[in-house]
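Structure first, then comments.
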Amino acid sequence: MPKKALDSRIPTLIKNGCQEKQRSFFVVVGDRARDQVVNLHWLLSQSKVAARPNVLWMYKKDLLGFTSHRKKRENKIKKEIKRGIRDPNSEDPFELFCSITNIRYCYYKESEKILGQTYGMLVLQDFEALTPNLLARTIETVEGGGIVVLLLHKLNSLKQLYTMSMDIHSRYRTEAHSDVTARFNERFILSLGNCENCLVIDDELNVLPISGGKNVKALPPTLEEDNSTQNSIKELQESLGEDHPAGALVGVTKTLDQARAVLTFVESIVEKSLKGTVSLTAGRGRGKSAALGLAIAAAIAHGYSNIFITSPSPENLKTLFEFIFKGFDALNYEEHVDYDIIQSTNPAYHNAIVRVNIFRDHRQTIQYISPEDSNVLGQAELVVIDEAAAIPLPLVRKLIGPYLVFMASTINGYEGTGRSLSLKLLQQLREQSRIYSGSGNNKSDSQSHISGRTLKEISLDEPIRYAMGDRIELWLNKLLCLDAASYVSRMATQGFPHPSECSLYRVSRDTLFSYHPISEAFLQRMMSLYVASHYKNSPNDLQLMSDAPAHQLFVLLPPVDLKNPKLPDPICVIQLALEGSISRESIMNSLSRGQRAGGDLIPWLISQQFQDENFAALGGARIVRIAVSPEHVKMGYGTRAMQLLHEYFEGKFISASEEFKAVKHSLKRIGDEEIENTALQTEKIHVRDAKTMPPLLLKLSELQPEPLHYVGVSYGLTPSLQKFWKREGYCPLYLRQTANDLTGEHTCVMLRVLEGRDSEWLGAFAQNFYRRFLSLLGYQFREFAAITALSVLDACNNGTKYVVNSTSKLTNEEINNVFESYDLKRLESYSNNLLDYHVIVDLLPKLAHLYFSGKFPDSVKLSPVQQSVLLALGLQYKTIDTLEKEFNLPSNQLLAMLVKLSKKIMKCIDEIETKDIEEELGSNKKTESSNSKLPEFTPLQQSLEEELQEGADEAMLALREKQRELINAIDLEKYAIRGNEEDWKAAENQIQKTNGKGARVVSIKGEKRKNNSLDASDKKTKEKPSSKKKFRK
């Protein structure tokens, strides 16, 4: 192969980087780009005085025509020699390079293993597998003076990357939205022209016109190095004097920031407080791990025995252990004499150090543990957490306990900005630290690991891995918007407008990611809101915003001042994804198999949870993010933005006139003809003309909204977020039973039906979710705060209002089915303060379920606190001791609330029973009145005595009539006295003669009766011979 003169700009850029301790970036295009890695590495070796640079080679699945296995390479060479296709006396430069160079091969999917490590050269292949996250994670492992090499396959034009399908695009496609536009790739290629330390070259090392460093010139040699930093450190070291071990360890540091950080660590070590936390936050390459290593060496010198270190992987601790041993060297410790090093036997850890045993004065141990092994920290005195932002937040919480804790976190790098640590955990630690310092040691707080801890915060600004102002770092931060957190709104000084004066605009993504200077400034402001208001941020979010076809961006802006040409600062940013409109065939196929396709989170999730085949066919929008800057929080801007968004999708911005025509904005895409007619060596790539791009901000009144049925949101459940979405009219339909691994929060899905759409389905789903949530409160949701659980139940009313409440009220029959008579007696006695709380604990689940199921009438009204107590005790099965801590109230007050609510419920049950008896008695009277209406109430017309006398008279009259009937029924003829007038006169004369003396008995002659119908008794009477009757006067 003939030799060719090398373009002088390539070695010049590498030499300048080594001289300024800055990194260089090379993009190599062509099928033989792999072979140029050897030449670039050789140029780097010639420019650096240090040892041969080590290499990190990142790839997706297969290396570019070679293997990383040394024996396989040797066998391949032997086979080729044996077959006669290779000269045994010649060596391939690339194979020689692979043999003598220290190369670490790593899959992209295992890139977390390289955290905390430093390399002289980075090679990135398989461009289609790259993501913003991988770019930030890998490029920042390269030291100052090193080079980054990106290998691209053969291209006719770099604009082919504008339409290249990336691996991550498969996640963005949905059934209704499958056309992905690679806007991020276009912005990435255009940004290379603004990177002064970047050269884009072909596989013959020809510099292409797009290169940002094409005008590079050699720097004049520097005779003297800048030792101002070392002089400052030396002065600090001298000021410490004989202070052991701080003085010796400060001498190992590289920057003044790092030296001060080590001193802060030493101060906490000397205090030997079991409730201290020291947090170290910095960007990548600032020396966090080195400072932690020196701090551990200081802890050993101060007699700490049990020290535990944790990080995502033991391979991330290479730098940390390296500086532990440098600290030992500064303290005159010798290996094998004073300490031993134990390496891991796990092949996946590549012989990483996992334990150090120190036995100089007494037994001391430095032990690596996995982040999940917080249960082994019982005897810990110091726990060190490196790369804390890369560890799930729940695990970090568990690692904090009654011992000294050091933690380091990257706030500007692949983790996005480490916001989960800074916004969640550190904020809680700050608040607890203020409480602890202000009110002393609170007894209740001391029972929690996190409560009552003191917090010291350290930040490192000056980089160590590379020089301050490294151009690759500046380019990467601008490309991925990693330094957006430093942006400050102008409204902080100009005042805030009223929310009603603000307007919502849709952002054109084609213009936003066009790399135009105005668009870039607006993008940085939007990302600053994301970073400042959200704790889950990743560089991949940027590519999701730009490339996902179903996503849309909206911004809330203050009133526009026409005299001011500058774009106003966005107050609120909304990112949403259009979902749904899935074919019935796909729905049935997925439900029958129990699987779901990618994307369309809410349609698939709700269809699966409720086994409904119609919901996924509805069109909807999911709020991916709503970000408001911290200075605008709780001022009504988020509510205003959501109000305008709802109105937009409800069609309230569209004019009712027939003349309305929606404005359609489109951007011309790169065609095949344009690519074929260009040459790579002469191609000039620049930002699109502003006249060909659509407006950055689109008025909602000029756009045709998509036909949607609902707007939904999926978020990690927190009290503040749940309160916001409930206030916006959203109804919960799904709550994940397992907490998220990264944040420890339960995912919640809430929906709101747009005005004018069918809403019965939402009411049915809400009722079903309400019942399921009640049943699950005693299981996975037991750890919820009672107030949060109550708020979730209350939010269901936003959906159940669309259906008629079919819940029947409690009846006496149901009461008898649920409670026995003994249960009601116990409850009544407890409500009268005659029994202890434990006697009725078994009744609380029944009472709570009846109350929250809506069985009790509306007259039973419990205060929110009483409802929380009933829910916590009856549905979550919590104890009074637990509630005492949760509500921050003494137990006697909680029990008093329980007694009050018991009285209200018992009173209601008594009323139901009384009403049931009254209805039973009233039914008899109703039957007697033959279904007539009951007469109106009239007062009594007489007194009680008169009423009694009247009743007695009626009774006597009835008695007489009955007696008369009986008398009339007797035959008296047989007792009649017979005789004529002569006989009676004779009798009277006889009486008169006696004149009252002697017997007054007279006799009258009778007649015999003739009656053929006489009975047998009368016949016997007739047979008697007596014919006279006697009577006494």
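Just so you know, glycine gets a Cβ as well, placed from its N, Cα and C.
In this structure the noted substitutions are not present, so the sites keep their original residues.
According to Swiss-Prot, the mutagenesis experiment Gly285 to Asp carries the annotation: Completely lacks 18S rRNA acetylation and produces only trace amounts of the 40S small ribosomal subunit. For Gly285 (mutagenesis position), the number of other Cβ atoms no farther than 10 Å from its own Cβ, over all displayed protein chains, is 22.
According to Swiss-Prot, the ATP binding site annotation covers Gly285, Arg286, Gly287, Lys288, Ser289, Ala290, Ala291, Leu292, Gly293, Leu294, Arg465. Gly285 (mutagenesis position) falls outside any helix or strand according to DSSP and counts as coil.
In the predicted model, residues of the domain 'N-acetyltransferase' (560-694) average a pLDDT of 84. Per Swiss-Prot, domain 'N-acetyltransferase' is recorded for 560-694.
Note: Arg727 (acetyl-CoA binding site) has non-local neighbours Thr639, i.e. same-chain residues 6+ apart with C-beta under 8 A of its own C-beta. Annotation comment: Swiss-Prot describes Ile626, Ala627, Val628, Val633, Lys634, Met635, Gly636, Tyr637, Gly638, Thr639, Arg727 as acetyl-CoA binding site, evidence class sequence analysis.
Between the CA atoms of Gly636 (acetyl-CoA binding site) and Arg465 (ATP binding site) there is a gap of 44 Å, rounded to the nearest whole number. DSSP assignment over the domain 'N-acetyltransferase' (560-694) gives 47 helix, 19 strand, 69 coil. Per Cα geometry, Val628 is the residue among the binding-site residues Ile626, Val628, Gly638 nearest to Ala291 (ATP binding site). Each of the binding-site residues Gly287, Gly293, Gly636, Gly638 was scored by the other Cβ atoms within 10 Å of its Cβ; the lowest score goes to Gly636. Of Gly293, Arg465, Ile626, Lys634, Gly638, all annotated as binding-site residues, the residue with the shortest Cα distance to Gly285 (mutagenesis position) is Arg465. Residues Gly285, Arg286, Gly287, Lys288, Ser289, Ala290, Ala291, Leu292, Gly293, Leu294, Arg465, recorded as binding ATP, reach a greatest CA to CA spacing of 17 Å. Counting only the Cα atoms, the space from Lys634 (acetyl-CoA binding site) to Gly293 (ATP binding site) is about 43 angstrom. Every protein chain considered, the tally of other Cβ atoms within 10 Å of the Cβ of Lys634 (acetyl-CoA binding site) stands at 11. Here the binding-site residues are Ala291, Ile626, Val628, and the one ringed by the most other CB atoms within 10 angstroms is Ala291. Each of the binding-site residues Ser289, Arg465 was scored by the other Cβ atoms within 10 Å of its Cβ; the lowest score goes to Arg465. Secondary structure at Arg727 (acetyl-CoA binding site), taken from DSSP and collapsed to helix, strand or coil, is helix.
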